[in-house]
Amino acid sequence: MNSTSTHFVPPRRVGIYEPVHQFGMWGESFKSNISNGTMNTPNHIIIPNNQKLDNNVSEDTSHGTAGTPHMFDQEASTSRHPDKIQRRLAQNREAARKSRLRKKAYVQQLETSRLKLIQLEQELDRARQQGFYVGNGIDTNSLGFSETMNPGIAAFEMEYGHWVEEQNRQICELRTVLHGHINDIELRSLVENAMKHYFELFRMKSSAAKADVFFVMSGMWRTSAERFFLWIGGFRPSDLLKVLLPHFDVLTDQQLLDVCNLKQSCQQAEDALTQGMEKLQHTLADCVAAGQLGEGSYIPQVNSAMDRLEALVSFVNQADHLRHETLQQMYRILTTRQAARGLLALGEYFQRLRALSSSWATRHREPT
């Protein structure tokens, strides 16, 4: 046992040694100890507790593990300072939270800027359609920019843009299912969604009419070809029936009778609303024209006309109510598949009008 210890040389006296040879000596030492039934450790490999750090470094370096003590020191340091670790983790979490908040604010700012840009583009298009140009010396405030833009109308235009996108999606869906195989239950769900989509448009128009009834009446939110067929802020229900009838499958005698009665009722209601509008126009004209020539003050006439304009909002709502009831009655008269074909025909009709408007607008820009 003593002879085994003489093979080891204290590390301080040897700088570099052969690892293979050293491992061989370790193996012989352990074998001899185990064969004698004892496990004596040579005195020179027992490291005193008070040995300096540089001795450990030199010994580990000689065994090819110079970086290990530094790693152990870091682990010991972190284990001795848990509060410091928690503070650093808390700082990192706070920095990440602030970064997310800055990113969210930046995205919101971009979205706000995008909406403002869309609003300005719509206002410019509306100004061009009305024939107002800044170059002609008209004040920019009269063009309806954000300083004087009615927020209710701006919201309506945004909603209507989304409404048209959703309508186009529903038209594509109806076209696909009608050319494929679908049961009546699923088809009924699509038809009801399309009906509700039109009812949502009537609700939007009612809110917009309260904000600016002249805007709704003028149809500035529609394309030029659609405005050509405008009647009290929308389509005539009787014209709707003319568009739909050729696209239905063979109707029964009872269905034909119901459709004819509905068409007659629509025309009577349209005539009544048209006469009421004409009477209102005459009343407004009389109110505005009243007063002495050269009076200079129009306040009494304007106030009198303002009181009568509330009736104009009622006319818009009544016209949309007639459109709503016409769609609802057609839905009751027709089968589910016939109603789906009718809604597809109606949607494609408005798509063609919008396409006609775009073609007409680009025609003027083409070189001659």
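Residue numbering: from 1, along the chain as shown.
Placement of Cβ uses the backbone N, Cα and C atoms for every residue, glycine included.
Original residues throughout; no substitutions modelled.
Keep in mind the model is a prediction, meaning the values are calculated, not measured.
According to Swiss-Prot, the feature domain 'bZIP' maps to 82-145.
For the domain 'DOG1' (153-363), the model's average pLDDT works out to 91. Sequence annotations record features per position, and here Swiss-Prot assigns domain 'DOG1' to 153-363 based on sequence analysis.
Taking Cβ-Cβ distances under 8 Å and a sequence separation of 6 or more, C260 (mutagenesis position) has no neighbours in its chain. According to Swiss-Prot, the mutagenesis experiment C260 to N carries the annotation: Gain of interaction with NPR1; when associated with S-266.
Quoting Swiss-Prot on the mutagenesis of C266 to S: Gain of interaction with NPR1; when associated with N-260. In the three-state DSSP reading, C266 (mutagenesis position) counts as helix. If you take the C-beta of C266 (mutagenesis position) and look for same-chain residues 6 or more apart in sequence within under 8 angstroms, you find R236, P237, S238, L241, L322, T326.
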